[in-house]
Amino acid sequence: MQPYLKKNTHATDDPKASPLKEGSPDNPESPLISADIVLPEDEFASYQSYLLYEIVRAKYIMINFLLFVVTILATLTDIWFSGVLSPAMVIRICLGGSMVVLQIWSFSRPISNETFRTKLLLEVITHRPSIAGKEWKTITYNMNQYLFKAGLWKTPYHFFCEHQCYEFFKDLIKGKYPDVQWDTANTQPFISVPENQAATQNSDVEPTVKWCLFKAAEIQAHAVREYWQSQYPDVGIPAI
């Protein structure tokens, strides 16, 4: 079982302040001050208010919602004058409601852009975040900025918090963990990618992306091991 990130409560209280004291999201050599990075969870009073903010800015959802409201009002008007709820009215309401639900579902789907996913993997490889590490806040900020600047999201608030970004990363590398093979003589493991795994998994993925997947998965495996070692130091979990 993978541990969850601990919530960071040291973010700045002023959402209008500059989110960074120094550094640039596009320059990994100039580190960001994670304590001063402002994420949506620091700006919004609740997740519900954040979600409402995002949905309102999705024009296609709002257009369909307004059309649905107009349909409801028109149907109620027809019922008021005719006193009859006809099958056509029911179908009209169901179609309008289905369109709204479909648009909200598409809004909540994970972004599948390969460049975005590769950048996230490279951010993890660059920052080598630990479990519950402050590096995840920096990574989340960088990814939010990238999605906004690349036009893949309408606001710079795609990930509500670092926990959400971390969960997305875990889903991305799920099934991509390198096999850990144990040297029984030295009780030390070493990580390798079996030939059959490399041949069968992600055969349609570019070699660079494939390397990023396995490298990021290796870093995650190390982070998980270090986390549990810190929680149970007397168990003697072997180093990877």
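Keep in mind that glycine also has a Cβ here, set from the backbone N, Cα and C atoms.
What you see is the original sequence, not a version with the noted changes.
For the natural variant Ala11 to Val, the note given in Swiss-Prot is In strain: CLIB 219, CLIB 410 and CLIB 413.
Listed in Swiss-Prot is the natural variant Ser18 to Ile, annotated as follows: In strain: CLIB 219, CLIB 410 and CLIB 413.
Under DSSP, Leu67 (variant position) is assigned to a helix (H, G or I) in the three-state scheme. With a cut-off of 8 Å between CB atoms and residues at least 6 apart in sequence, the same chain places Gly96, Met99 near Leu67 (variant position), listed in sequence order. One natural variant catalogued in Swiss-Prot, Leu67 to Phe, is accompanied by this note: In strain: CLIB 382, CLIB 556 and CLIB 630.
Quoting Swiss-Prot on the natural variant Val70 to Leu: In strain: CLIB 382, CLIB 556 and CLIB 630.
Under its natural variant entries, Swiss-Prot includes Asp78 to Asn with the note: In strain: CLIB 382, CLIB 556 and CLIB 630. Around the Cβ of Asp78 (variant position), the number of neighbouring Cβ atoms within 10 Å comes to 16.
Where Swiss-Prot documents Phe81 to Leu as a natural variant, the accompanying text is: In strain: CLIB 219, CLIB 382, CLIB 413, CLIB 556 and CLIB 630. Within the same chain, no residue at least 6 positions away in sequence has its Cβ under 8 Å from that of Phe81 (variant position).
In the three-state DSSP assignment, the secondary structure recorded for Met99 (variant position) is helix. Swiss-Prot documents Met99 to Gly as a naturally occurring variant and attaches the note In strain: CLIB 413.
Under its natural variant entries, Swiss-Prot includes Val100 to Leu with the note: In strain: CLIB 382, CLIB 413, CLIB 556 and CLIB 630.
For the naturally occurring variant Lys119 to Asn, Swiss-Prot gives the following note: In strain: CLIB 382 haplotype Ha2. Under DSSP, Lys119 (variant position) is assigned to a helix (H, G or I) in the three-state scheme.
Variant annotation in Swiss-Prot: Ser203 to Pro, described as In strain: CLIB 382, CLIB 556, CLIB 630, K1 and R13 haplotype Ha2; the structure shown retains the original residue.
The two recorded residues, Val70 (variant position) and Asp78 (variant position), have Cα atoms 12 Å apart.
Look at the Cβ of each of the variant positions Val70, Met99 and count the other Cβ atoms within 10 Å; the largest number goes with Met99. Looking at Lys119 (variant position) and Asp78 (variant position), their Cα atoms lie 53 Å from each other.
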